[in-house]
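Asks: Right, I'll just put the structure down here and ask away after.
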Amino acid sequence: MARRLWILSLLAVTLTVALAAPSQKSKRSVTVEQPSTSADGSNTTPSKNVTLSQGGSTTDGDEDYSGEYDVLITDGDGSEHQQPQKTDEHKENQAKENEKKIQ
C-alpha cells in the first residue's frame, strides 16, 4: 500500500512539473528608446523606439539562434515599420560583394 502511494505521489509531482514547464520556445526581446530630440536642424533624429526580438531556447536548454532578428521601428507618431530580416546568408553575400568592390 505504501509503495502504491509513493508511486502515485511521484506521478503527481511529475505531471505538475511537466505542466508548469515553460512553452517549448521562448523569445528574447530588447527595446531601445532614444531620447526625444528637437527638430531645429541640429543634426538630431526624431525619437524612435527600436525593438529587437530573437528566437529563444527550447525547454532542454539548447539554444536555437540563427542570427536572424526581427526589427520593428516605431516612429514618434505611433506608426510602425517592419524591417527585413538580415540572415547569416545575407551577411555573407554582402561581405563577398564588399570584398569584390575593394579588389
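Glycine residues also receive a Cβ, built from the backbone N, Cα and C atoms like all the rest.
Below are the features listed in Swiss-Prot for this protein:
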VARIANT   Leu5 to Val  In strain: Isolate clinical 48A
VARIANT   Asp62 to Asn  In strain: Isolate clinical 5A, Isolate clinical 17A, Isolate clinical 30A, Isolate clinical 33B, Isolate clinical 44A, Isolate clinical 47A, Isolate clinical 48A, Isolate clinical 49A and Isolate clinical 79A
VARIANT   Gly76 to Thr  In strain: Isolate clinical 21A, Isolate clinical 22A, Isolate clinical 29A, Isolate clinical 38A and Isolate clinical 56A
VARIANT   Ser79 to Gly  In strain: Isolate clinical 5A, Isolate clinical 21A, Isolate clinical 22A, Isolate clinical 29A, Isolate clinical 38A, Isolate clinical 44A, Isolate clinical 49A and Isolate clinical 56A
VARIANT   Glu80 to Asn  In strain: Isolate clinical 21A, Isolate clinical 22A, Isolate clinical 29A, Isolate clinical 38A and Isolate clinical 56A
VARIANT   Asp88 to Asn  In strain: Isolate clinical 29A and Isolate clinical 38A
VARIANT   Glu92 to Gly  In strain: Isolate clinical 17A, Isolate clinical 21A and Isolate clinical 22A, Isolate clinical 30A, Isolate clinical 33B, Isolate clinical 47A, Isolate clinical 48A and Isolate clinical 79A
VARIANT   Glu92 to Lys  In strain: Isolate clinical 56A
VARIANT   Asn93 to Asp  In strain: Isolate clinical 8A
Asks: What Cα-Cα separation, expressed in whole Å, is found between Asp88 (variant position) and Leu5 (variant position)?
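Replies: Answer for this pair: 54 Å between alpha carbons.
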Asks: Compute the C-alpha separation of Glu92 (variant position) from Leu5 (variant position), stating it in Å without decimals.
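Replies: Computed Cα spacing between Glu92 (variant position) and Leu5 (variant position) is 60 Å.
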